[in-house]
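Notes follow once the structure below has been shown.
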Amino acid sequence: MSLLTEVETYVLSIVPSGPLKAEIAQRLEDVFAGKNTDLEVLMEWLKTRPILSPLTKGILGFVFTLTVPSERGLQRRRFVQNALNGNGDPNNMDKAVKLYRKLKREITFHGAKEIALSYSAGALASCMGLIYNRMGAVTTEVAFGLVCATCEQIADSQHRSHRQMVTTTNPLIRHENRMVLASTTAKAMEQMAGSSEQAAEAMDIASQARQMVQAMRTIGTHPSSSAGLKDDLLENLQAYQKRMGVQMQRFK
């Protein structure tokens, strides 16, 4: 796996799924291929994206700044600086300075990532802030190692939280999760259907699922009732995906 592929993988792991994720993936690919060379326009686009957390925007802004060639005097962006200040916690800043001193002696991506993984996400973000604000300088490889370590810390905590939701025994949460998954899968099918021969069938299955979810939410149902919806939709999807040759996300 090349260095830039690895960076793209880690950064995208902290971006919520949806159309915006696909858009960000495309921007990263363009930036890494040297196609997107206007940093100002790119940063303005990033600043106005909805859904993304300030920290995710800060990390993406840091990656874009590292990768896109720019004028030396180009102003640093406030939204990136604010995101990479470690929540203003002096403890994070102290640790960031210690980490920076270690990284300064490092020259490889993997070496930097290994060192950085022993620090908290707050300290890692503060260290990125030091480099972003030109208070310290490291090689691009080392900076990317720092980025990937930060994303790994964030993705780990997101995964723990997601696993808790998926394995919860609370029937109300499981019920709502099934309905949300049914709705998002229906939406994905409608988007995919545009160019396929089976478009009418896909739209029909998606529409039925959507109506069922709407009815359940309106009249209220027993938390176990959505299990049937999940099974029916899954059966329809599996038949559809065999013909389409597409692997759909499985329901939990």
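Yeah, the Cβs are placed from backbone N, Cα and C, and that goes for glycine too.
Now, the feature entries from Swiss-Prot:
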type: MUTAGEN; residues: Val41 to Ala; note: Induces short filamentous virions
type: MUTAGEN; residues: Lys95 to Ala or Arg; note: No effect
type: MUTAGEN; residues: Cys148 to Ser; note: 31% loss of RNA binding activity
type: MUTAGEN; residues: Cys148 to Ala; note: No effect
type: MUTAGEN; residues: Cys151 to Ala; note: No effect
type: MUTAGEN; residues: Ala155 to Gly; note: Complete loss of virus ability to be rescued in a reverse genetic system
type: MUTAGEN; residues: Thr218 to Ala; note: No effect on virion morphology
Query - CB within-chain contacts under 8 A for Lys95 (mutagenesis position), separation at least 6 - result: Tyr119, Ser120, Ala123, Ser126
Query - For Thr218 (mutagenesis position), the number of other Cβ atoms found within 10 Å of its own Cβ - result: 8
Report summary line: Listed in sequence order, the residues of the same chain lying six or more positions from Cys148 (mutagenesis position) whose CB sits under 8 Å from its CB are Glu6, Val7, Tyr10, Phe109, Lys113
Report summary line: Counting across all protein chains, other CB atoms within 10 angstroms of the CB of Cys151 (mutagenesis position) number 23
Query raised in the report: Helix, strand or coil at Thr218 (mutagenesis position), per DSSP?
Result: helix
Requested in this report: Indicate the candidate from Val41, Ala155 with the smallest number of other Cβ atoms within 10 Å of its Cβ, considering only these mutagenesis positions.
Outcome: Val41
Query raised in the report: At the level of the C-alpha atoms, what whole-angstrom distance separates Thr218 (mutagenesis position) and Ala155 (mutagenesis position)?
Result: 35
